[in-house]
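As a published mutagenesis entry, CYS9 to Ala appears in Swiss-Prot alongside the note: Abolished auto-ubiquitination. Loss of ubiquitin ligase activity. Sequence annotations record features per position, and here Swiss-Prot assigns Zn(2+) 1 binding site to CYS9, CYS12, HIS36, CYS39 based on sequence analysis. Taken from Swiss-Prot, the feature Zn(2+) 2 binding site applies to CYS26, CYS28, CYS52, CYS55. One mutagenesis experiment catalogued in Swiss-Prot, LEU571 to Ala, is accompanied by this note: Complete loss of Ac/N-degron recognition. GLY885 to Ala appears in Swiss-Prot as a published mutagenesis result, with the remark: Does not restore the degradation of PLIN2 in MARCHF6-knockout cells. Here the residue is the original one, while Swiss-Prot reports the published mutagenesis LEU888 to Ala with the comment Does not restore the degradation of PLIN2 in MARCHF6-knockout cells.
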Amino acid sequence: MDTAEEDICRVCRSEGTPEKPLYHPCVCTGSIKFIHQECLVQWLKHSRKEYCELCKHRFAFTPIYSPDMPSRLPIQDIFAGLVTSIGTAIRYWFHYTLVAFAWLGVVPLTACRIYKCLFTGSVSSLLTLPLDMLSTENLLADCLQGCFVVTCTLCAFISLVWLREQIVHGGAPIWLEHAAPPFNAAGHHQNEAPAGGNGAENVAADQPANPPAENAVVGENPDAQDDQAEEEEEDNEEEDDAGVEDAADANNGAQDDMNWNALEWDRAAEELTWERMLGLDGSLVFLEHVFWVVSLNTLFILVFAFCPYHIGHFSLVGLGFEEHVQASHFEGLITTIVGYILLAITLIICHGLATLVKFHRSRRLLGVCYIVVKVSLLVVVEIGVFPLICGWWLDICSLEMFDATLKDRELSFQSAPGTTMFLHWLVGMVYVFYFASFILLLREVLRPGVLWFLRNLNDPDFNPVQEMIHLPIYRHLRRFILSVIVFGSIVLLMLWLPIRIIKSVLPNFLPYNVMLYSDAPVSELSLELLLLQVVLPALLEQGHTRQWLKGLVRAWTVTAGYLLDLHSYLLGDQEENENSANQQVNNNQHARNNNAIPVVGEGLHAAHQAILQQGGPVGFQPYRRPLNFPLRIFLLIVFMCITLLIASLICLTLPVFAGRWLMSFWTGTAKIHELYTAACGLYVCWLTIRAVTVMVAWMPQGRRVIFQKVKEWSLMIMKTLIVAVLLAGVVPLLLGLLFELVIVAPLRVPLDQTPLFYPWQDWALGVLHAKIIAAITLMGPQWWLKTVIEQVYANGIRNIDLHYIVRKLAAPVISVLLLSLCVPYVIASGVVPLLGVTAEMQNLVHRRIYPFLLMVVVLMAILSFQVRQFKRLYEHIKNDKYLVGQRLVNYERKSGKQGSSPPPPQSSQE
């Protein structure tokens with residue numbers, strides 16, 4: 001077998017020839033050591049990599065130039081290449097300027113001017129619209145406002161397309177379909193209610209689609225059968241009107257909807273990329289897209305803003321409510337919402353009339369338009385109105401906590417209505433979000449089926465838009481009212497009542513100090529940055545808080561279960577938990593046997609009816625009902641309310657009290673914002689609970705292990721403190737002081753005044769600058785500082801390497817900062833006076849040397865960059881004119897320099 005000893009190419013498995021010699025360009029050995037240059041180049045083009053995928057060694061090529069190439073390029077060649085590069089740059093600059101002008105100037109400006117023209121309400125504005133388009137008055141403000149208008153129209157367009165997809169794939173409501181509902185596998189109509197009523201209480205929570213937003217708390221069980229009966233009655237009425245032609249039209253319509261995204265649409269989407277659509281590929285096709293975007297903006301402004309606004313405006317004027325709407329400071333928004341409400345009523349009336357006269361295509365079009373308006377209004381109510389109500393109710397119930405009155409809130413609303421409403425909406429959204437998060441935590445602890453009246457947000461079938469499409473409007477209205485009652489009652493229980501108790505028991509504890517000014521000697525900026533950079537990351541980035549809360553909920557549930565004999569109801573039985581896997585398998589098999597796959601005409605309604613026809617609700621576990629079960633449930637609710645009240649009292653008093661006591665050592669008797677005291681108290685409480693939980697976890701391991709762990713943790717804490725002093729103390733202080741000397745002092749302090757430096761402010765700003773520099777470094781290219789920071793992050797606190805951090809990170813950074821601070825000072829204070837200059841010149845040099853040296857460093861960096869760019873241009877010109885090929889460089893093991901030979905010039909690599 002002589003061929004086994006011959007050198008062959010790793011790709012084509014051929015031997016080397018004088019015309020095609022073999023090379024060994026990387027560290028690989030054995031049968032994959034050698035390769036032809038042509039094979040390697042072909043493989044590199046295919047893989048789009050410049051290194052060996054096995055040994056990670058970068059391949060090197062040496063350029064081959066023409067024999068008549070001079071040692072130095074002639075001036076005329078360099079000048080010609082420079083002119084060509086400048087011409088290419090100018091052409092690209094003109095093109096990208098045109099692109100930016102079109103998308104950032106023409107599109108938003110036309111949108112804003114058309115919007116103002118339509119809402120001016122005069123014919124003269126419509127006639128002068130072409131001249132207004134060319135006007136340069138308020139150009140920047142109109143562009144910014146136009147960007148907002150364009151964003152709204154694009155969001156509306158995307159929402160319409162997405163809503164259409166929801167209707168196509170999820171199925172339209174039953175009342176919108178033309179034909180009679182198809183039969184399911186059991187032989188019943190799709191809209192018939194199930195015969196069995198067992199477990200209706202638990203099934204109803206999983207019954208139709210999940211509630212539309214996070215505020216619908218109360219389930220819809222009592223009216224499930226009524227709703228199905230109403231839908232059945234509607235469908236039976238529609239059956240009398242629909243014929244064979246209608247069924248064919250419905251099937252064809254559904255088929256047309258499914259064929260809307262055909263292959264040609266996919267092919268067109270593949271050809272249209274973002275670069276081509278925006279004009280970043282160098283073509284002028286984007287001008288057509290600009291025209292279509294402007295037309296789309298005009299159409300959407302006219303249809304979705306102009307028409308509803310004027311419908312609402314004429315209606316309010318006719319009813320005499322115009323003055324009340326104007327007094328709300330949100331005339332445009334309220335008028336538009338009223339217009340949409342009237343439009344929805346008009347559409348549903350026209351839909352009914354079209355049904356009576358059997359205009360089936362018009363009937364379907366009117367129904368789809370009604371669904372669009374209905375979903376839009378429900379989204380506004382769920383995401384806008386409900387959090388706003390919660391935010392205002394929270395504010396009203398907490399007025400005594402801040403020593404405020406309703407008159408103060410009215411004055412703040414009159415002075416800044418938009419800001420006030422946004423802040424209250426934001427507070428309400430936070431409240432709703434944390435309430436939903438707490439419900440998710442409860443589901444992890446309690447028995448499946450306990451919270452049957454609450455939505456399961458983790459349900460994979462959860463789709464609020466489908467609920468908005470399918471459920472009638474009165475059910476959404478009822479859910480909204482019940483949710484407002486439930487959320488409002490919780491606010492009364494956990495905020496208003498604890499405040500009343502605190503004021504009666506601790507009269508001097510309230511109100512909280514929330515003034516925007518402070519007479520404390522410590523800078524507000526320092527406290528804010530300390531809060532944002534130290535306290536909040538520790539409280540938010542740790543997963544221990546959720547585990548502690550989950551443990552408290554589990555302990556409370558176990559206690560309440562044994563006290564009230566509701567352990568089986570709350571947590572389930574152990575025997576049932578052991579057999580839960582078998583039950584789940586049986587339930588899944590039962591579900592597969594009963595659930596019919598919905599066809600095109602059925603959609604989501606059939607899926608919901610399939611869920612209803614199961615033997616029990618999804619995820620339900622049976623439980624044992626003790627005697628006097630309703631009374632025990634009532635006592636459980638009372639016990640829960642008392643627990644929530646006590647927990648709220650502790651949360652409102654303990655952190656603030658601890659924070660005030662600790663901050664008094666720092667600020668004395670001066671009053672500061674309660675945000676800082678509460679944050680400080682929460683941080684101390686968190687540290688205390690964390691230490692207690694760690695000690696409790698160590699207790700079962702014995703005294704020797706505890707001493708060993710205490711020793712390890714003490715050593716780790718000492719190392720961490722040293723690193724914190726260097727990296728979180730010295731480095732930010734030097735960085736903030738350097739920023740003060742280079743930027744702040746020359747800009748803010750005149751030459752005839754002496755700048756004052758505040759170490760706390762400099763340190764706080766330095767912390768912010770250090771985090772920004774670290775983030776930019778980690779996002780940038782690979783260099784020694786990024787490598788060191790990544791290594792420190794990878795080690796973490798438990799494996800902290802003090803020697804590595806001091807030697808590789810702290811010492812170099814501190815040395816550079818000290819040199820940046822000391823060298824200019826030595827020059828200004830030690831060298832300049834020896835030159836015999838005047839005192840004014842010495843003061844000028846002393847105050848301006850830091851920004852001057854910064855400018856020198858920046859100019860040197862720019863000059864170095866330009867030199868590198870000129871070298872690249874020189875190589876590019878030389879390669880374009882004299883390069884005839886490239887030769888692969890062999891890897892030499894014995895020579896480190898050859899083994900790590902640098903890659904060829906970028907312009908010559910292929």
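Yeah, the Cβs are placed from backbone N, Cα and C, and that goes for glycine too.
Recorded features from Swiss-Prot, shown on the structure.
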| residue | record | DSSP class |
| --- | --- | --- |
| CYS9 | mutagenesis position | coil |
| CYS26 | Zn(2+) 2 binding site | coil |
| HIS36 | Zn(2+) 1 binding site | strand |
| CYS52 | Zn(2+) 2 binding site | coil |
| LEU571 | mutagenesis position | helix |
| GLY885 | mutagenesis position | strand |
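All protein chains shown were included, and the count of other CB atoms within 10 Å of the CB of CYS39 (Zn(2+) 1 binding site) stands at 18. Listed in sequence order, the residues PRO25, VAL27, ILE32, LEU54, LYS56, HIS57, TYR891 complete the 8 Å Cβ shell around the Zn(2+) 2 site centroid, once CYS26, CYS28, CYS52, CYS55 themselves are left out. Taking CYS39 (Zn(2+) 1 binding site) as the reference point, the recorded positions whose C-alpha atoms are within 10 Å of its C-alpha, out of CYS9, CYS28, CYS52, LEU571, are CYS9. In the structure shown, across all protein chains, CYS26 is the one of the binding-site residues CYS26, CYS28 with the greatest number of other Cβ atoms within 10 Å. Counting other Cβ atoms within 10 Å of each Cβ, the lowest count among the recorded positions CYS9, CYS12 belongs to CYS12. Other Cβ atoms within 10 Å of the Cβ of CYS52 (Zn(2+) 2 binding site) number 18 in total over all chains. Note: the CA-CA distance between HIS36 (Zn(2+) 1 binding site) and CYS9 (mutagenesis position) rounds to 6 Å. With respect to their backbone Cα atoms, CYS55 (Zn(2+) 2 binding site) and GLY885 (mutagenesis position) stand 26 Å from each other. Distance noted between the C-alpha atoms of CYS28 (Zn(2+) 2 binding site) and CYS9 (mutagenesis position) is 12 Å.
Counting every protein chain shown, 12 other Cβ atoms lie within 10 Å of the Cβ of CYS55 (Zn(2+) 2 binding site). Note: the CA-CA distance between CYS12 (Zn(2+) 1 binding site) and LEU571 (mutagenesis position) rounds to 67 Å. Here CYS9 (mutagenesis position) is positioned 68 angstrom away from LEU571 (mutagenesis position), judged by their C-alpha atoms.
Every protein chain considered, the tally of other Cβ atoms within 10 Å of the Cβ of HIS36 (Zn(2+) 1 binding site) stands at 22.
It is 20 Å from the Cα atom of GLY885 (mutagenesis position) to that of CYS26 (Zn(2+) 2 binding site).
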